[in-house]
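Enquirer: According to Swiss-Prot, the protein carries these features:
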BINDING   Thr239, Lys259  substrate binding site
BINDING   Cys613, Cys616, Cys619, Cys651  Zn(2+) 1 binding site
BINDING   Cys624, Cys627, Cys630, Cys646  Zn(2+) 2 binding site
BINDING   Cys662, Cys665, Cys688, Cys691, His696, Cys699, Cys719, Cys722  Zn(2+) binding site
MUTAGEN   Val1064 to Trp  Increased interaction with UBB
MUTAGEN   Val1069 to Ala  Decreased ininteraction with UBB
MUTAGEN   Ala1072 to Tyr  Increased interaction with UBB
Amino acid sequence: MAGPQMGGSAEDHPPRKRHAAEKQKKKTVIYTKCFEFESATQRPIDRQRYDENEDLSDVEEIVSVRGFSLEEKLRSQLYQGDFVHAMEGKDFNYEYVQREALRVPLIFREKDGLGIKMPDPDFTVRDVKLLVGSRRLVDVMDVNTQKGTEMSMSQFVRYYETPEAQRDKLYNVISLEFSHTKLEHLVKRPTVVDLVDWVDNMWPQHLKEKQTEATNAIAEMKYPKVKKYCLMSVKGCFTDFHIDFGGTSVWYHVFRGGKIFWLIPPTLHNLALYEEWVLSGKQSDIFLGDRVERCQRIELKQGYTFFIPSGWIHAVYTPVDSLVFGGNILHSFNVPMQLRIYEIEDRTRVQPKFRYPFYYEMCWYVLERYVYCVTQRSHLTQEYQRESMLIDAPRKPSIDGFSSDSWLEMEEEACDQQPQEEEEKDEEGEGRDRAPKPPTDGSTSPTSTPSEDQEALGKKPKAPALRFLKRTLSNESEESVKSTTLAVDYPKTPTGSPATEVSAKWTHLTEFELKGLKALVEKLESLPENKKCVPEGIEDPQALLEGVKNVLKEHADDDPSLAITGVPVVTWPKKTPKNRAVGRPKGKLGPASAVKLAANRTTAGARRRRTRCRKCEACLRTECGECHFCKDMKKFGGPGRMKQSCIMRQCIAPVLPHTAVCLVCGEAGKEDTVEEEEGKFNLMLMECSICNEIIHPGCLKIKESEGVVNDELPNCWECPKCNHAGKTGKQKRGPGFKYASNLPGSLLKEQKMNRDNKEGQEPAKRRSECEEAPRRRSDEHSKKVPPDGLLRRKSDDVHLRKKRKYEKPQELSGRKRASSLQTSPGSSSHLSPRPPLGSSLSPWWRSSLTYFQQQLKPGKEDKLFRKKRRSWKNAEDRMALANKPLRRFKQEPEDELPEAPPKTRESDHSRSSSPTAGPSTEGAEGPEEKKKVKMRRKRRLPNKELSRELSKELNHEIQRTENSLANENQQPIKSEPESEGEEPKRPPGICERPHRFSKGLNGTPRELRHQLGPSLRSPPRVISRPPPSVSPPKCIQMERHVIRPPPISPPPDSLPLDDGAAHVMHREVWMAVFSYLSHQDLCVCMRVCRTWNRWCCDKRLWTRIDLNHCKSITPLMLSGIIRRQPVSLDLSWTNISKKQLSWLINRLPGLRDLVLSGCSWIAVSALCSSSCPLLRTLDVQWVEGLKDAQMRDLLSPPTDNRPGQMDNRSKLRNIVELRLAGLDITDASLRLIIRHMPLLSKLHLSYCNHVTDQSINLLTAVGTTTRDSLTEINLSDCNKVTDQCLSFFKRCGNICHIDLRYCKQVTKEGCEQFIAEMSVSVQFGQVEEKLLQKLS
């Protein structure tokens, strides 16, 4: 069911004047109140009906002319009804609700006793901006013209703080729902509201916990997000009569300012009058309060709290600038009225996006919760019982958890895991104390036999895979379902709720609840099948309805007086809050690392932030003054908002703070008290990068495992406990790691030179060992099977803006199993299995690294090695790694086994996800070698920077390979192999340059790797992490540009069937069918088979891709865009980075329309390269930081031309439409546009405050290309443009559209004069005031 969007109707807007033509045609409209508390769902105004997906901001402006005097209605003595009851907060409790049912408006002059929490008295609109975010987009309505628009909070606050005399328009913020923002914690609802709200007491709790999106985007909404709103209105705003959406009740606290309400009771006669008034289209002529029998006007002053019951018709006026907090609720004590209002919305055809979200889904959950709480019989699915009902059960590993970034990803990744069998003996005792309860999966019934019951209890039936194809997928909670014993005969409904023990006492329901349940059952039964909206959590809707009917029958004679207990019948069991580190954001967590991190962080003792080492090059230098952090600093003239240190000063190796102590013994590090290396290590504090425990290695009691030291960060390792458990975590580095090599006189460069000099002293020794390595490896060739190991890298260099796409749990566990199968016969038995490789890497990164492994065909490695040896003779320093024993680390580079067998079994799955990582094997190793390992670790610990510099060059090569792989945009992404023995199909030309990839990913030729044998175990054994990578040979020239590989084979023309025959319909016929499907349906079709997967990715089906307002752009999205090769791409108002956009445009040569409005200039600057495609349309409206200097960079010819590319023209020379609204540009930018955009036809310059008449003179001057090419220009809200600009437009021979609306200095008379003067040659008309259009 569709729900509210970010937009909605305003609180205080006068109705529009109806056109005479509309009156004749009897067209009706409804303008809906959405997320408003004093104004409700239907906003009765008169407007021509438009498609619900149409952008209503383009509706022509209609000046409001009321048929009544608002001032008269404010003074009139006719509205003297006495509906509102004054109460004190202490009397407003749940017992009052059970007795009176919330049917009359209530006013509280003091908030004491209500349980309300509000911000400090000096809280202002500016503070709202700081807490919800200055860039948060809010829907704003122009009260006079009724035109809705979007503003950032920063823009609206500037308007709100403008003195009243200087406001040329009346703007009102509508629907700022601030749940899941920092403001949420400063505002608390009345206690009674929390007790009766369906969202809190009926909706599954785990879905609410999944909500992370602060806005009301329906695609990201996990529950009806209508709990807390902030309303900001200026003096003079007025909202005509309306009812709140869905029949919701409203709580309303006037924090600052005041309000005046007109109230009409929801009698059947008044509701009929209201519906007739809405459909009449005469709202602006008739004041509804004059049509009804009784109406009450009441004034709310600052500090008042107001409660509006369901269905009450009300209008609102704002006499003074006001700030109001409130919210909407559905509850169980006036359900018939709520349903009646929802039916009125149906009849008046209110748009879905302006209505209560998930309305009927909520009704189903209400019935289920009542049935469960009075009968202890649940109709939720097993999954939902585990997640929300919190029935005690053995804890499932958090690795089964799963989070999804968007609706599209959830559709593309169907979760096919099966529920685990959950039986434990220690549950039996507690099971006896519980009320008998049947299984909730509907597998048994009262009529089933005892043997069937026992069978049903003995093993839970597996839920079908389709059950998990949910619209909203959830993370596994801490607790899951507990199996209970089943009684053959159901007892009569006992009292109690999940939160309390079941007793023999009967639960009495109030007459209001019984009437509500009956109305809900009748309504849901009357709905057609396609409108029942049964939510995913309900197992059997028909059984639920029967259960409710039984409850109504049993409770028909309940005593109303005994039902008034002051205690809610329906509550969720109290959930113990998870401990969360202070300030930790509630981001989406992955299955393997992040979920465990949050749970284990509390065990880390006195864990603190790492601090500067104050010794590295970065710590000792001063600010650069050039990076975006420096430019933000106040001392460099910035606003000082980021509060970040200079990028070049970010510490390379931050250290543990001096307050850190051991979790076991509680003492600090004592490594300075001993001399020997092993003793030093046992006494130094080490922080685990997975569980974050800080501990002395000597204090650990685990003897049968090994720790893995992180050479990139001081005092950092993967502790033996996590390593033994197979847990995965990202390799940590200092924040300044990726900038270290850029520092002038960097120590990394010096160390590299020193290393070259030292290693150059032993060339003969290295050559002899290099010659022995191939012989050793060829002997082991027939019995070694390489695991698909990959190089693990910090995400800062390769991942796009640190976005991760975590793997599905079944893939993770599947690779673990595969890992154990791939262990070679010679591997040591004492080694623990390694965790799955790449669990924290993006699928695109994993697939690109898999590309390296596919470069080497079996049997060719010896030949390739001989070629490599010749090319490496001049780079002997690289050979030093050959005689170094490979150290084991968490995710081994490439593989440590000799070479691939003749035929490697690998599915296509390896292209899109991480391959498995087998355990490393170690050959024979004597005491001498072991001693060398320890001594080498002793040397390397203080020289961590060495490995960092060695990794940088190969990282570039890996990145380049990833880039080239990305161009295979039609490669299937089938996630499962067709058969186990199927060899992966490589695209043609994939091994054309095998010499570039013949060495291992850590820089060592694969033939030079040798295996280390088993050695005596020293508990706990600590092994240093090797350098992540080694630079490639100097003789290889690194390409700076993307090199596109040859195209892969075309998709098949027919669809193969199971019997080997081809389907009768060929590809082109299927493509014709696919062309009618939406993108969402295409994604579903892509999961059918490999052939459909390739067909559905045809670029003809994806000419336009729209990601506007997408909260995060992940690598998976980017790879999907590349694969589909769109012509038009909308990335407006996203947080895409420069690296991501550069990566995209390098691979989209056919892109023609690009929308980047609302992005940052840092991201848009990616277009200043020679790889920018020849765009036709470019939208950079409201790009932050885009001024004249940046426009010069954007329009000037690129300086990074490819070799042989001599074109010195701008890459934007083909632009036909350019949108620059809201930019701080001057005539200098317009001169560049004239020079570099000869084909420009449509130019949008609205809200550009520096555009003047002289700017128009430039655009239309003699000799300019724009004089003849310009057909449309938008100058709305350009306050410096006057009537004189119209005389310049007479020069343009092809001008057809001139938008001068809201230009203060442009007059209506000037426009009419322009039309008269142009009528000689061209007929122009004024479609709207100051909107000039050429008449055909």
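Glycine residues also receive a Cβ, built from the backbone N, Cα and C atoms like all the rest.
Every residue here is the original one, so none of the noted swaps is modelled.
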Enquirer: So which of the binding-site residues is most packed in, judged by how many other Cβ atoms lie within 10 Å of its Cβ, out of Lys259, His696?
Expert: Lys259
Enquirer: 10 Å Cβ neighbour count around Cys691 (Zn(2+) binding site)?
Expert: 22
Enquirer: Out of Cys665, Cys719, which has the highest number of nearby Cβ atoms, where nearby means within 10 Å of its Cβ, if these are the binding-site residues?
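Expert: Ranked by Cβ atoms within 10 Å, first place goes to Cys719.
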Enquirer: Any idea what the Cα distance is from Cys613 (Zn(2+) 1 binding site) over to Cys722 (Zn(2+) binding site), rounded to a whole Å?
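Expert: With distance taken Cα to Cα, Cys722 (Zn(2+) binding site) is 27 Å from Cys613 (Zn(2+) 1 binding site).
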Enquirer: List the Cα distance (Å, whole number) between Cys619 (Zn(2+) 1 binding site) and Cys646 (Zn(2+) 2 binding site).
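Expert: Cys619 (Zn(2+) 1 binding site) and Cys646 (Zn(2+) 2 binding site) have their Cα atoms 10 Å apart.
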Enquirer: Do me a favour and check the Cα-Cα span between Cys662 (Zn(2+) binding site) and Cys616 (Zn(2+) 1 binding site); whole Å is fine.
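Expert: Roughly 26 Å, rounded to the nearest whole number.
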Enquirer: Using the centroid of the Cβ atoms of Cys624, Cys627, Cys630, Cys646 as reference, list every other same-chain residue with Cβ within 8 Å of it (recorded Zn(2+) 2 site), in sequence order.
Expert: Glu623, Gly625, Glu626, His628, Phe629, Lys631, Ile647, Met648, Arg649
Enquirer: Fill in the CA-CA distance, Cys699 (Zn(2+) binding site) to Cys651 (Zn(2+) 1 binding site), as an integer in Å.
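Expert: With distance taken Cα to Cα, Cys651 (Zn(2+) 1 binding site) is 29 Å from Cys699 (Zn(2+) binding site).
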Enquirer: For Lys259 (substrate binding site), which of the three DSSP-derived states applies: helix, strand, or coil?
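Expert: Assignment for Lys259 (substrate binding site) reads strand.
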Enquirer: To the nearest whole angstrom, state the Cα distance for the pair Cys627 (Zn(2+) 2 binding site) and Cys665 (Zn(2+) binding site).
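Expert: Given the Cα positions, Cys627 (Zn(2+) 2 binding site) is 44 Å from Cys665 (Zn(2+) binding site).
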Enquirer: I'd like to confirm something. Which of the recorded positions, Lys259, Cys691, Cys719, Val1069, Ala1072, has a Cα closest to the Cα of Cys630 (Zn(2+) 2 binding site)?
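Expert: For Cys630 (Zn(2+) 2 binding site), the spatially nearest of the recorded positions is Cys691.
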Enquirer: Can you see whether DSSP assigns Thr239 (substrate binding site) to helix, strand or coil?
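Expert: Thr239 (substrate binding site) sits in a strand per DSSP.
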Enquirer: Report the member of Cys624, Cys630, Cys688, Cys699 (the binding-site residues) whose C-beta atom has the most other C-beta atoms within 10 angstroms.
Expert: Cys688
Enquirer: Three states by DSSP: which one describes Cys630 (Zn(2+) 2 binding site)?
Expert: helix
Enquirer: If you measure His696 (Zn(2+) binding site) to Cys651 (Zn(2+) 1 binding site) at Cα, how many Å is it?
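Expert: Here the two Cα atoms lie 24 Å apart.
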Enquirer: Identify, in sequence order, the residues in the chain of Cys646 (Zn(2+) 2 binding site) that are 6 or more apart from it along the sequence and have a CB within less than 8 Å of its CB; answer 'none' if there are none.
Expert: Glu623, Cys624, Cys627, Phe629, Cys630
